[in-house]
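What follows is a single structure, and I will ask about it in a moment.
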Amino acid sequence: MEFEKLLRLMVEKGGSDLFITAGVPPSMKVNGRVMPVTKTPLSPEQTRETVLGVMNEQQRRDFAENHECNFAISARGIGRFRVSAFYQRNLVGMVLRRIETNIPTLEELKLPEILKKLALTKRGLVIFVGATGTGKSTSLAAMIGYRNKNSTGHIISIEDPIEYIHQHQGCIVTQREVGLDTDSFEVALKNTLRQAPDVIMIGEVRSRETMDHAVAFAETGHLCLATLHANNANQALERIIHFFPADRHGQVWMDLSLNLKAIVAQQLVPTPDGKGRRAVIEVLLNTPLAADLIRKGEVHELKPLMKRSTEQGMQTFDQALYQLYTQGEITYEDALAHADSANDLRLMIKLGSESDADHLSSLTQGLSLEITDDDPAGRRFR
């Protein structure tokens, strides 16, 4: 199949990634699942020809020298793609990631309403966490899009790579890509405050220096949005503190208690029909009580606080999974498979079912059954 047809098929099917590797057919990832798009495996020669064919001369020289090359390509009438070319077992391969220009909305993603409030907040640090491929970048793009439509100001993003292209709407949106527009996150962040930002988005916090910048931006009155690899809010705080030496831990806990706005953790769970995935969201808000626990480093006390603070907009993964299961959005098996505590969620579902049954029983007490002529089934409540 021609390479351009592969790209077009990827877009039509809603694929996120296209894999070109010798020995297997061209494959794409759709809704988190990798599937072949042809039956014929690619030969080493076909793979090499395809990979080198999307590069310019400079990129070919860089690839020959470094055995790695990252760049973007545009296909007219199809879209833009981020390319990562590499060698594996002395053979050439590449993965293409589709760069989205259609930013999904918070409503389309069915994300909690509290994210709208967080998107418009004036200052503070909001951290999205989750494993690779859990939709952090998509949710963050939706928040940026909401801010862009409903506010004014200057939004600066530093990403590696840029995954969504934002158009200027209410805000001016400056998007800088590491490796193309700047040498590193650290270099870009050092100069960001000179560019009069209102919102700063850091594609990924990978180091102590980047974390220092994120906290400093919040301290100086900016809204800083960032992503971090962690499974839930508690793990995110533990990961942050371990960026720093022990003699700084007390100060870091204090800084987080004063400047953290929220930690939003995310998973993706398949829908019952297998045709899509639903975001499952955990939300920790830095309320006065949460700030006090963070300042003391009592991370283990945050989960119980989240459980009893749903009216303020907080929720745990297990509470979110319970809601999605009761709404028929996910299956029982998938809910348990993604739970922080399968036993707790199982009990929550059991108690919820018993509560519903008790409520129905109380409603029907004292009612009598009467068969009427227009009720052939004989089961109308009077």
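Each residue, glycine too, has its Cβ placed from N, Cα and C.
Sequence unchanged from the original; the noted substitutions are absent.
Under the heading ATP binding site, Swiss-Prot lists Gly133, Thr134, Gly135, Lys136, Ser137, Thr138, citing similarity to another entry as support. Quoted from Swiss-Prot, the note on the mutagenesis of Gly135 to Ser is: Loss of twitching motility but no change in unipolar localization. One mutagenesis experiment catalogued in Swiss-Prot, Glu159 to Gln, is accompanied by this note: Loss of twitching motility but no change in unipolar localization. The annotation that Swiss-Prot gives for the mutagenesis experiment Asp160 to Asn reads: Loss of twitching motility but no change in unipolar localization.
Burial and contacts for the listed features, if you can.
Sequence-distant neighbours of Gly133 (ATP binding site) (same chain, six or more apart, CB under 8 Å from its CB) are Gly32, Leu268, listed in sequence order. DSSP gives Gly133 (ATP binding site) a coil state; it is part of no helix or strand.
Other Cβ atoms within 10 Å of the Cβ of Gly135 (mutagenesis position) number 23 in total over all chains.
Around the Cβ of Glu159 (mutagenesis position), 22 further Cβ atoms fall within 10 Å across all displayed protein chains.
According to DSSP, Asp160 (mutagenesis position) sits in a coil region rather than a helix or strand.
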Other residues with Cβ within 8 Å of the Cβ centroid of Gly133, Thr134, Gly135, Lys136, Ser137, Thr138 at the ATP site?
Gly130, Ser139, Gln266, Leu268
Tell me which of the binding-site residues Thr134, Ser137 sits in the most Cβ-dense spot, judged by other Cβ atoms within 10 Å.
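Going through Thr134, Ser137 one by one, the largest Cβ count within 10 Å is at Thr134.
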Provide, as an integer number of angstrom, the distance between the C-alpha atoms of Thr134 (ATP binding site) and Asp160 (mutagenesis position).
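Distance (Cα to Cα, whole Å): 17 Å.
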Between the Cα atoms of Ser137 (ATP binding site) and Glu159 (mutagenesis position), find the distance and write it as a whole number of Å.
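Roughly 10 Å, rounded to the nearest whole number.
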Does anything in the same chain, at least 6 positions from Lys136 (ATP binding site), have a Cβ under 8 Å from its Cβ, and if so what?
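Phe128, Val129, Gly130, Thr227, Gln266 - these are the non-local Cβ neighbours of Lys136 (ATP binding site), listed in sequence order.
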What Cα-Cα separation, expressed in whole Å, is found between Thr138 (ATP binding site) and Glu159 (mutagenesis position)?
13
